[in-house]
Amino acid sequence: MFVNRWLFSTNHKDIGTLYMIFGAWAGMVGTGLSILIRAELGQPGSLLGDDQIYNVVVTAHAFVMIFFMVMPIMIGGFGNWLVPLMIGAPDMAFPRMNNMSFWLLPPSFLLLLASSMVEAGAGTGWTVYPPLAGNLAHAGASVDLTIFSLHLAGVSSILGAINFITTIINMKPPAITQYQTPLFVWSVMITAVLLLLSLPVLAAGITMLLTDRNLNTTFFDPAGGGDPILYQHLFWFFGHPEVYILILPGFGMISHIVTYYSGKKEPFGYMGMVWAMMSIGFLGFIVWAHHMFTVGMDVDTRAYFTSATMIIAIPTGVKVFSWLATLHGGNIKWSPAMLWALGFIFLFTIGGLTGIVLSNSSLDIVLHDTYYVVAHFHYVLSMGAVFAIMGGFVHWFPLFTGYTLNETWAKIHFTIMFVGVNMTFFPQHFLGLAGMPRRYSDYPDAYTTWNTISSMGSFISLTAVILMIFMIWEALASKRLVKSVPLTSTNLEWIYGCPPPFHTFEEPVFIKST
């Protein structure tokens, strides 16, 4: 019975729960790795040993957080749970493929962990650039295992993407058009399209790297007529859409949370929000080389990528101002989820502004590979994606479990986390402007003060993570049942009960077209 329910599951709610648990577990691993990084950098001098082990930790931290925490929770967890409920579908379009999408992830995670256990580990950075990732600088099986891990995670995401696109297009009741689906459903569909178009390019790039390493091909080796810059183009053609994949479902969740706790029946500018997400998704594919301003591109090429990158700020601004307009005049409830959403809007905007700074190719040549870049993308990931996940989690926790969290503790948790992440990442802007380079385990004494403060901040964040685990335990142990949910007529996922039944519908849905 247990095996049938959890290993062979074809139920979107159970698979969503599995994704959530896996993502939370991987999140603990990723947090542990980040604490190792900040412990090493907390003061000058060496803590872990040499730079190789440090870079293995940095690389693993990135892969774990991106592929095994943010994506499984946002797309696999919230996506599986909410999309069928929001469109009135009985389940996903391909329930068994859905199960396989999940079960590809633990073996993938295992391969990534194995890569750090053999030889010296993969100390390449998450970009895995050759020639550093080639078979001379990284002899041994580590990088090969990492590549296989990425292949599995990629297949999992591609299958999931096919499933979500099919579900959202084909499994709505006939009376509902695409423009009547909630924004979270839109965000997941756009994310799925991005995954479907970008992951095959990554697969091609890392497969060529695999053959360069093991079969004596020279795709990325100038000695045989190859070019390492080709790898960078292939990687970033995936890598840039990937960062939008990480944030788009968060946009969808924030839209729902802000609308709900403003007491509004719909978000401000629904069509504008949809258009903005589609624009961001499209533009995300034509700006990849802004990660490569330092490789020596023509000035006109740099001018194009600078301009195209800046254009992305426009649809992003549409979203930010629409969220603020949704708040305007609303009966605002200062719930924990609302605090996360407001924190998201504020901090994501700061991350976006530093992104505009970096989009200037001339400035980026100075700031590339410094802590300014680290600060920028952690503002949009550690305070964008993670705040969206936390907001979505405390908002929908009663739906998933049928129990309520302690609201006071949830607010305290938000406060600790808010202070921690800002104390960790705000000083890194100063370090970057002062020229401290990324991916080094040690630094000149001049950088000590800000690094020490940054490391203190990371331990405050760790406290928040531990408090969250306790909060979840407390809620599941206390079993405070959900009494009532307001605004269900415009928030369809809540109308089936808390939690909804194992099989949402006993018979096909009928929705009268208006």
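Even glycines carry a Cβ here, placed using N, Cα and C.
Annotation source Swiss-Prot lists Fe(II)-heme a binding site at HIS61, HIS378, citing similarity to another entry. What Swiss-Prot records for HIS240, HIS290, HIS291 is Cu cation binding site. Positions annotated as O2 binding site by Swiss-Prot, on the basis of similarity to another entry: TYR244. Marked as heme a3 binding site by Swiss-Prot on the basis of similarity to another entry: HIS376. Natural variation at this site is recorded by Swiss-Prot as VAL3 to Ile, annotated: In strain: Isolate LSUMZ M-3076. One natural variant catalogued in Swiss-Prot, THR514 to Ala, is accompanied by this note: In strain: Isolate LSUMZ M-3076.
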## Note on the structure
Cβ proximity for the residue listed as 'heme a3 binding site', under 8 A, sequence spacing 6+, ordered by residue number, returns GLY351, THR354, GLY355, VAL357, LEU358
## Note on the structure
CA pair HIS290 (Cu cation binding site) / TYR244 (O2 binding site), Å rounded to integer, equals 15
### Task
Using Cβ-Cβ distances, find the residues under 8 Å from HIS61 (Fe(II)-heme a binding site) that belong to the same chain and are at least 6 apart in sequence, listing them in sequence order.
GLY30, LEU33, SER34, ILE37
### Message
Return only the integer: C-alpha distance in Å from VAL3 (variant position) to TYR244 (O2 binding site).
### Response
36
### Summary
Rounded Cα distance in angstrom between HIS378 (Fe(II)-heme a binding site) and HIS240 (Cu cation binding site) is 15
### Message
Using Cβ atoms only, which residues of the same chain lie under 8 Å from HIS240 (Cu cation binding site) while being at least 6 residues apart in sequence?
### Response
GLY284, PHE285, VAL287, TRP288, HIS290, HIS291
### Task
Ten-angstrom check, please: count other Cβ atoms within 10 Å of the Cβ of HIS291 (Cu cation binding site), all chains counted.
22
